[in-house]
Amino acid sequence: MAAIPPDTWQPPNVYLETSMGVIVLELYWKHAPKTCKNFAELARRGYYNGTKFHRIIKDFMIQGGDPTGTGRGGASIYGKQFEDELHPDLKFTGAGILAMANAGPDTNGSQFFVTLAPTQWLDGKHTIFGRVCQGIGMVNRVGMVETNSQDRPVDDVKILKAYPSG
């Protein structure tokens, strides 16, 4: 396994070049340092390159980060899963919030989602670790693609390349 970067490595943004355009994500290092490090380092390693947004629910969220494309895969830089970093100041108040997808408490891996609307019922259940700072219109367009009964896009929406700034 590749080395985990030092705590001093804190790129402010991660860029997602997708098949529908570019999304720039601002990372909340102060509130969720372990989660930000995982996401930025996975991006730096090319882990997300070629992966799909495998789950899209209109007016709710777009989800990606699973190299298997099934919604059941993905690992963190720390091993399989790591603990939540829930911060009381961060709430799901609107569109463009970046958070970790999970299967319950302390089950974070590589999957993440971006909200398309307020989703207050997720407060305290998913680690918020950033926001869309450029490309929210593109995120909204991804959120409107046609999906099947399992919320999978009929036509793939891919992350062509993901990389941290700096």
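Our numbering is plain: 1 for the first residue shown, then up by one each step along the chain.
Every residue gets a Cβ built from N, Cα and C, even glycine.
Keep in mind that this structure shows the original residues, not the substituted ones.
Annotated cyclosporin A binding site per Swiss-Prot: 54-65, 70-71, 99-104, 109-113, T119, K125, in sequence order, evidence recorded as similarity to another entry. In the three-state DSSP scheme, R55 (mutagenesis position) falls into the strand class. Under a cutoff of 8 A between CB atoms, and with a sequence separation of 6+ in the same chain, the neighbours of R55 (mutagenesis position) are M61, I62, Q63, G71, F113, D151, R152.
Marked as domain 'PPIase cyclophilin-type' by Swiss-Prot on the basis of sequence analysis: 10-164.
Among the mutagenesis experiments that Swiss-Prot reports, R55 to A is described with the note: Loss of isomerase activity. No phenotype when introduced in mice, animals are viable and fertile with no microcephaly or defective cortical lamination; no splicing defect.
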Within 10 Å of each Cβ, count the other Cβ atoms, then let me know which of the binding-site residues H54, K58 comes out lowest.
K58
So how many other Cβ atoms are close to I62 (cyclosporin A binding site), meaning within 10 Å of its Cβ?
26
In the structure shown, which of the binding-site residues T70, A101, G109, F113 has the fewest Cβ neighbours within 10 Å?
T70
